[in-house]
Amino acid sequence: MDLDPNLVINHDDTNLSEASFTMEQHTSSYSDIHMGSTPCTGHRKVDMWRNHNFDSGFQTMNHSEAPSIISSLHPSSHLSGMSSMADYEPIPTLSDQQKQKFDGITQNQADGQYNTVRAIPELTMLMKDQDNEVVHKAVILMQNIAKMECDPMRRQNEARIVDPRVIFTLRDLLRDKVEFPNIIRCTLGTFFHICNRQEGIDLVTRAIAEQPDIIPNLIRHIGTYPSSIYKYAILTMHSILSDKQRGGQSVIIARQQDAITHVTPWLEAEKSEKLLPVIVDLIRVLCEKNTEQKIKFVKMGGPQKLLMLLQHRVYENLLWRTTQLLKTFSNFDAPNLVAFGGRQILANLLSHGSPRLVQSTLETLRNISDVPSKIKEDLLLKSLLELVNSRNTTIRLYSAQIMSNLVANNRHNKEFMCGNNGVVILVRALTIATKEMGDLRDKEAQQMEDYIESLICTLRHLCVGHPMSDKVQAFVFRDPALFLHKLLTMRPVLLKHTLSLLLKVVSQHALLAPFRSCRIGDKGFVEQLIHILRVACTQLNVQESIEGVRVKDIIHLCIQILRWITRDQDILNEVVFFLQTPENSRMGDGHTLPIFVLQKANVEENTKSSALALIYNLMHHEQMANVLDRDDVLVKMLQNVQMQSQTHPELASLANNILKMMYEKREKTRNTLPRYNSYLESQFGHMSMTTPRSEALNSSGEVCEGAGEQWSTPLTDDTMMDSYCNSSGRDSSKPYNSPMYHSPPAMYPEYSIGPPETYLDPHATASCYPRPTPPQYNSYDRSPPVYNDLPSNPGPSSHSSDYYPSRNSRF
């Protein structure tokens, strides 16, 4: 295209220059001729339109309130929303002598491309002229070229501004012409239009690599208010720094030059809702993955300024970008965001019609939802209850996660949820999600599992910590099969949280009836709990965690639940039955599951405390008490724990209770026998016999009293003796090698002593340990078939079901 030195194309897209008007005239004439009308017809229509009283924004350049669609597609059109008549660039009037300097830039209709290429070096030289009027005019023409190149309607296939000397000359103008705002403004406008094309970005970044002082000169003018110079400086900086291919080095330079301190004040001072998103995004680029910049932004009150934008602005693009930036600081400065009322301000955005804004808001809220606050969250909780059943999977997931954090350890929020049908909504959502889970695969299934996990967590929090907790527990457990299904799926994350919820529920005695009666197929809660416990025990020495869930936590929760539910006699009978099945009674060296847990040195103290409490409850079952009474390893462990009353009083007290119960059981037998154990008499003779206690077995090599059939003479040499009285045939006089709890070597070593011969006997059913029958069946043959055809001693990990299914195989 030819350039006329007397024509000016302003920086603003909405301003038509004389050149563009001339082009419009030629276009109109061409169309009129081919459409069968005269050229003057088009001119007359334009004149009539100009003389009307209404204003479309074309004459006064006042942009409309609503942003145009093109503003989201073409960056240069952002200028139209930030201009006014006061910002018009005055056309410099040149003298004849000054005009002669532009004679080299000719106007040729036949070869416009040649003259454009030729004009660039000429204009580059004129921008270095000593006459400021000439420089001003040259910069305006260079800006016109840059603007036409970035316009998709008029751009050529190849960029014309490709010489780095143009960039260096523009840099010199920014440095040397500070006192001439018109020149600075056009220079920055030229920079901006060059950067609107990828070839221009590459040119500028290459020039910055050679001479990095381009960035400091741009930053210098971010604070220049006259003639809206700061707008073009900010837009140009944003274009350069946000380039993903070459902007990294420029970002480093901008951080070194403290650009964040120049940009942040405009969050409060700028009024244009079209420029503010650019400012917010520029701050995001500067702060991204850089702690030092984030600290500077926080010290300048940046997060508070962002919250003010959310509170008083309505432009969706601005709100979305602001929440995106706040999301960065929600992990960096969450307590201050909450203290400044961030959760209340963000809650107002959850009713917005933009899905991306709602999702970004929820993500920010999720990051700050775990911060304690005394401010009421009623509006936020109400909005979350509406969104938790959203069709958008991400929105409902974030909503459930936020609710889980808000109700944890917050009595007011729990009461609000219970008083506003929150429990009903959550249970319904959990039921629907469980039904949909089976049809999903891979990523969708993973997201649904996270959603279900959050729902269960929220319900678990609501089951305790407020006056209506009993009613909540009863309502949640109205459909116990919903939670039994979670246990049967054996997904580690869901297992942990479901077990945690069940632990709250079984604390209420009235709910033990549905717990006992609920079944899916032939599986009930007790059977599945013991199965999960066995699987976890087999994995205890193999791996510490499975998919982020600690194996120790699963063991602890199972032991805790078994401890609570064995208060019920019917459930106790069922627990004893499943604990005595071969796969559960032959763990390690041939011990039942609770004893196996006690043997493990890497199990935590609270788990061992629960295991001891479970054993105490099991001692109330006559058949199980006989089994435990014969276990020499258990007796030795209890004796060692009992001696540590100074360091571990709770464990010592539990061990003491079990030993006293054993002793009382032996005393009942002792009254009918001529012999008694002198060791037990000396150990527990001073204790009261009124409280159920337990006792250790004889370790002196004398005749064993209380367990099994009594013999008048020692039968240790009898080859048949072990088949009838297992406890007296075992060598129990070996010294225990660790008197201290949790000190090397471990207090509960995994003994290498072989299992009793009874367990190795292929005809084990004929031994003194008859196979028990659960309370709900009349005979063992009618009990669940899963245990009917098991090998005599398969070992702790020979079953394929002993391992949690991997996520890949599950989904």
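Placement of Cβ uses the backbone N, Cα and C atoms for every residue, glycine included.
Substitutions noted, but not modelled.
According to Swiss-Prot, the mutagenesis experiment Ser239 to Leu carries the annotation: In ep451; interferes with neuroblast Q migration. The number of other CB atoms found within 10 A of the CB of Ser239 (mutagenesis position), across every protein chain shown, is 23. According to DSSP, Ser239 (mutagenesis position) sits within a helical segment.
When secondary structure is read from DSSP and collapsed to three states, Val278 (mutagenesis position) falls in the helix class. There are 26 other CB atoms within 10 A of the CB of Val278 (mutagenesis position), with all protein chains counted. Quoting Swiss-Prot on the mutagenesis of Val278 to Gly: In ep484; interferes with neuroblast Q migration; in association with Asn-281.
Sequence-distant neighbours of Asp281 (mutagenesis position): residues of the same chain at least 6 apart with a C-beta under 8 Å from its C-beta are His238, Ser242, Arg321, Leu325. According to Swiss-Prot, the experimentally introduced change Asp281 to Asn is described as follows: In ep484; interferes with neuroblast Q migration; in association with Gly-278.
The annotation that Swiss-Prot gives for the mutagenesis experiment Ser369 to Lys reads: In ep466; interferes with neuroblast Q migration. For Ser369 (mutagenesis position), the same-chain residues 6+ apart in sequence whose C-beta sits under 8 angstroms from its C-beta are Arg343, Gln401, Ile402, Asn405, Leu406.
Quoted from Swiss-Prot, the note on the mutagenesis of Glu449 to Lys is: In ep487/ep478; variable interference with neuroblast Q migration. A helical conformation is recorded for Glu449 (mutagenesis position) in the three-state DSSP classification.
The Cβ of Arg460 (mutagenesis position) lies under 8 Å from the Cβ of His497, Ser500, Leu501, Lys504, each of these being in the same chain and 6 or more residues away along the sequence. Quoted from Swiss-Prot, the note attached to the mutagenesis of Arg460 to Trp states: In ep461; interferes with neuroblast Q migration.
Quoted from Swiss-Prot, the note attached to the mutagenesis of Leu482 to Ile states: In mu349; suppresses ectopic expression of mab-5 and interferes with neuroblast Q migration. Other C-beta atoms found within 10 angstroms of the C-beta of Leu482 (mutagenesis position) number 17, with every protein chain shown included. In the three-state DSSP scheme, Leu482 (mutagenesis position) falls into the helix class.
Counting every protein chain shown, 24 other Cβ atoms lie within 10 Å of the Cβ of Thr498 (mutagenesis position). In three-state terms derived from DSSP, Thr498 (mutagenesis position) belongs to a helical segment. What Swiss-Prot says about the mutagenesis result for Thr498 to Ile is this: In ep485; interferes with neuroblast Q migration.
Gly524 (mutagenesis position) has a Cβ environment of 23 other Cβ atoms inside 10 Å. A mutagenesis experiment is reported in Swiss-Prot for this position, Gly524 to Ser, and the note states: In ep486; interferes with neuroblast Q migration.
Recorded in Swiss-Prot as a mutagenesis result, Gly524 to Asp carries the remark: In ep460 and mu63; suppresses ectopic expression of mab-5.
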Integer Å distance between the CA atoms belonging to Leu482 (mutagenesis position) and Thr498 (mutagenesis position): 10
From mutagenesis positions Ser239, Val278, Glu449, Gly524, the one whose Cα lies nearest Leu482 (mutagenesis position): Gly524
For Glu449 (mutagenesis position): intrachain residues, at least 6 apart, with Cβ closer than 8 Å: Met437, Arg491, Val493, Leu494
